[in-house]
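The structure appears below as structure tokens.
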Amino acid sequence: MNHPDYKLNLRSPGTPRGVSSVVGPSAVGASPGDKKSKNKSMRGKKKSIFETYMSKEDVSEGLKRGTLIQGVLRINPKKFHEAFIPSPDGDRDIFIDGVVARNRALNGDLVVVKLLPEDQWKAVKPESNDKEIEATYEADIPEEGCGHHPLQQSRKGWSGPDVIIEAQFDDSDSEDRHGNTSGLVDGVKKLSISTPDRGKEDSSTPVMKDENTPIPQDTRGLSEKSLQKSAKVVYILEKKHSRAATGILKLLADKNSDLFKKYALFSPSDHRVPRIYVPLKDCPQDFMTRPKDFANTLFICRIIDWKEDCNFALGQLAKSLGQAGEIEPETEGILTEYGVDFSDFSSEVLECLPQSLPWTIPPDEVGKRRDLRKDCIFTIDPSTARDLDDALACRRLTDGTFEVGVHIADVSYFVPEGSSLDKVAAERATSVYLVQKVVPMLPRLLCEELCSLNPMTDKLTFSVIWKLTPEGKILEEWFGRTIIRSCTKLSYDHAQSMIENPTEKIPEEELPPISPEHSVEEVHQAVLNLHSIAKQLRRQRFVDGALRLDQLKLAFTLDHETGLPQGCHIYEYRDSNKLVEEFMLLANMAVAHKIFRTFPEQALLRRHPPPQTKMLSDLVEFCDQMGLPMDVSSAGALNKSLTKTFGDDKYSLARKEVLTNMYSRPMQMALYFCSGMLQDQEQFRHYALNVPLYTHFTSPIRRFADVIVHRLLAAALGYSEQPDVEPDTLQKQADHCNDRRMASKRVQELSIGLFFAVLVKESGPLESEAMVMGVLNQAFDVLVLRFGVQKRIYCNALALRSYSFQKVGKKPELTLVWEPDDLEEEPTQQVITIFSLVDVVLQAEATALKYSAILKRPGLEKASDEEPED
């Protein structure tokens with residue numbers, strides 16, 4: 001019995017129904033520290049499980065004196081009792097052990113912590129020269145089931161990764177550009193990879209994925225480098241987590257308890273969110289009598305309270321979504337969890353748009369702008385793009401130089417500052433790109449019509465125009481408001497064809513319509529000139545010390561009728577993509593310098609901090625052990641190490657993908673900031689681009705930060721008054737843009753993970769070559785090269801006679817002995833080391849959206865090269 005349309009009639013959030021005395025069952029998976037709290041006698045007066053938060057005044061004083069530390073909380077998605085905040089000294093992250101120490105804070109919250117006494121710090125084994133790379137991504141869903149078959153033995157003494165880090169930085173302007181929703185998110189799912197295990201487990205003991213039994217640690221006599229600072233949360237500065245979760249409803253286990261008569265238990269899909277008591281009166285009417293009818297129904301629940309004396313939070317059902325594992329219910333759940341506003345724009349917002357359509361540019365506005373409508377200007381975008389932010393132009397001058405223009409949609413013209421439209425765009429802060437659709441920052445009339453630089457239509461733009469040498473050296477630079485009329489809408493495929501066939505005339509029927517004022521040859525030559533200059537710009541950027549870490553990205557083909565994935569492929573980043581990227585980067589850097597020179601205290605810029613030093617040094621040590629010396633003294637040095645180490649053969653390219661993935665992990669996120677809030681200009685720098693100043697100017701249709709930058713540039717050029725905004729106010733908007741951008745990236749990752757899981761179910765099993773990324777003593781991690789996903793393979797999931805783990809020098813090695821197919825045959829032996837190439841099979845599990853990676857037996861026929869996709 002399905003209930004996809006069941007709506008819940010609820011009171012408004014924030015009105016709990018008198019449950020201050022409720023103490024629920026013990027939380028699952030608690031740390032030893034948690035258990036001490038819960039094992040206290042509950043007879044008589046109830047004792048608090050969580051500490052009372054400190055007062056604002058005491059917190060403020062403690063932060064000033066340095067006795068307290070603030071940071072963003074990150075919870076390990078696979079071991080939810082482990083949490084971390086960054087250490088202010090850039091060293092190993094500060095460890096927060098257990099739900100009790102976390103004190104009701106949720107993932108992403110800005111928290112204040114107090115360090116525990118040193119004898120309570122986490123011991124990190126000093127003899128472990130074979131560094132376990134801190135490699136668990138900040139995935140926003142629990143690890144998928146990995147298909148292992150648990151035996152009756154328990155896991156012993158295994159200590160998990162010390163650090164969970166944020167997703168990889170990516171500041172190229174090709175990043176999720178223009179609604180290219182299929183293939184612009186790194187990886188399908190961020191899973192754990194590890195190198196040699198630190199534990200001393202018996203190799204016959206299976207790895208139990210969700211268990212962790214820490215052993216008491218005597219930290220006396222250990223050096224400071226052997227200890228990881230540990231802390232407890234004493235205050236939540238900002239509840240950045242939405243307090244919403246998707247999951248399923250269950251009856252409480254104890255039918256005789258008073259709680260059973262009042263509450264159901266909401267079990268979130270994300271194990272980092274606590275279980276939640278939901279009043280039965282908020283549940284579907286027949287839930288108590290027929291709970292199994294709802295066993296596979298997804299609900300959204302919002303936490304409204306979490307008291308000091310209760311293991312579980314109190315919540316309120318918000319909506320019934322539909323069946324778990326189906327794309328639309330799961331998508332709505334993802335959007336809700338991450339606070340994405342996907343509601344229709346209000347009538348008040350829509351009234352801010354031009355009401356008389358078709359809209360034309362007012363004559364007085366034409367007179368205020370440089371008229372470029374006769375120039376050969378065109379867009380290059382994914383074929384499916386509708387929100388065309390940018391256009392390009394290039395013409396050779398008589399002296400052999402080039403005039404190159406980057407023309408960006410003038411969104412700020414249509415979004416008056418302080419209007420209802422401005423406020424909702426500022427709140428949304430970014431468009432969110434899912435595999436199957438876009439949740440726009442602005443109403444579609446703006447995104448797809450008025451602002452979008454559609455061909456053969458007059459459009460308002462903000463332009464940067466340079467006079468460049470053939471080598472890309474800037475001789476002159478001009479900024480200003482313009483009017484353009486794009487002559488054609490090229491796709492990346494069209495531009496790539498022009499680049500690959502420089503002397504051939506491309507038939508008109510293979511190209512989109514071109515305005516009669518311009519010819520195919522004119523557009524073709526402009527693309528070739530842009531490509532030639534872009535190659536020089538790119539070469540010089542890397543000579544000057546830039547770094548690029550491209551990870552495998554997955555793109556999908558969808559069935560037009562059902563919306564289900566028909567196939568997928570690795571997104572190919574080609575010369576046409578690089579062409580656009582180089583000129584977007586050039587424009588962003590130029591605008592950054594212009595607005596900072598004019599408004600040194602009020603410029604909205606984008607900085608990229610250097611990588612986390614502890615993780616990076618551990619990774620370098622690991623590479624040394626593997627015979628791969630790496631220079632990480634600068635971004636450019638790292639880029640050279642990655643590029644010079646590898647050849648063009650299949651094995652070398654796969655190894656480069658693995659190392660690129662590993663070196664992405666210590667990288668921090670790039671951040672928007674207000675220039676007036678940082679005194680040291682060295683902190684303005686962008687590590688990966690290796691430039692002193694950078695901003696975002698080129699995508700105002702989908703990023704609100706770009707709208708702010710457009711307004712600053714307009715003021716810098718005298719088009720409008722100087723900005724009347726305090727630096728701290730601008731910083732708050734920058735922080736909000738950072739938060740929403742991070743949430744958007746998470747949603748993109750989860751959307752891709754959702755579609756890939758559905759594809760495995762519908763089209764699987766899927767076979768691929770994979771490269772081993774990490775070896776533990778009973779499992780190993782692989783990068784599945786055909787699909788760009790990372791999976792852990794457990795030895796006890798395989799048809800093995802035995803397996804053993806050893807170190808050869810410092811390198812970890814698993815020896816697998818396969819059961820023979822024929823009793824008369826000898827067992828097959830297979831050695832697994834880091835960078836081994838293996839064949840794997842991805843197959844769906846019974847649980848919705850879960851799939852396993854299974855190692856193929858050596859000697860079996862390899863997977864066909866025939867694609868199951870497209």
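The backbone N, Cα and C atoms fix where each Cβ goes, glycine too.
Sequence annotations record features per position, and here Swiss-Prot assigns Mg(2+) binding site to ASP381, ASP390 based on experimental evidence. In this view, ASP381 (Mg(2+) binding site) is surrounded by 25 other Cβ atoms within 10 Å of its Cβ, with every protein chain counted. ASP381 (Mg(2+) binding site) falls within a strand when secondary structure is assigned with DSSP.
Annotation of the mutagenesis experiment ARG74 to Ala in Swiss-Prot: Loss of enzyme activity and polyuridylated RNA-binding; when associated with A-612.
Annotation of the mutagenesis experiment ASP389 to Asn in Swiss-Prot: Loss of exoribonuclease activity. In this structure, ASP389 (mutagenesis position) belongs to neither helix nor strand by DSSP; it is coil. Packing around ASP389 (mutagenesis position) is summarised by its Cβ count: 29 other Cβ atoms lie within 10 angstroms of its Cβ, all protein chains included.
Counting every protein chain shown, the number of other Cβ atoms lying within 10 Å of the Cβ of GLN612 (mutagenesis position) is 24. According to Swiss-Prot, the mutagenesis experiment GLN612 to Ala carries the following note: Loss of enzyme activity and polyuridylated RNA-binding; when associated with A-74.
For ASN777 (mutagenesis position), the number of other Cβ atoms no farther than 10 Å from its own Cβ, over all displayed protein chains, is 24. In Swiss-Prot, a mutagenesis experiment is listed as ASN777 to Ala, annotated with the note 40% increased enzyme activity.
Looking at Swiss-Prot, the entry for mutagenesis of GLN778 to Ala says: Impaired enzyme activity and polyuridylated RNA-binding. Reduced to three states, the DSSP call for GLN778 (mutagenesis position) is coil.
A helical conformation is recorded for ASN796 (mutagenesis position) in the three-state DSSP classification. A 10 Å cutoff on Cβ-Cβ distances gives ASN796 (mutagenesis position) a total of 18 other Cβ atoms nearby, all chains included. Under mutagenesis, Swiss-Prot gives ASN796 to Ala with this note: Does not affect enzyme activity.
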Rounded to an integer, what is the Cα-Cα distance in Å between ASP381 (Mg(2+) binding site) and ASP389 (mutagenesis position)?
9
Between GLN778 (mutagenesis position) and GLN612 (mutagenesis position), how far is it from one CA atom to the other, in Å?
29
Over all shown protein chains, what is the count of other CB atoms within 10 A of the CB belonging to GLN778 (mutagenesis position)?
25
Minimum Cα separation from ASN777 (mutagenesis position), reported as the residue among recorded positions ASP389, ASP390, GLN612 that achieves it:
GLN612
Once the chains shown are all counted, how many other Cβ atoms turn up within 10 Å of the Cβ of ASP390 (Mg(2+) binding site)?
25
May I ask which of the recorded positions ARG74, ASP389, ASP390, ASN796 is closest to GLN612 (mutagenesis position) if we compare their C-alpha atoms?
ARG74
Whole-number Å only: compute the distance from the Cα of ASP389 (mutagenesis position) to the Cα of ASN796 (mutagenesis position).
51
Sort ARG74 (mutagenesis position) into helix, strand or coil using the DSSP assignment.
strand
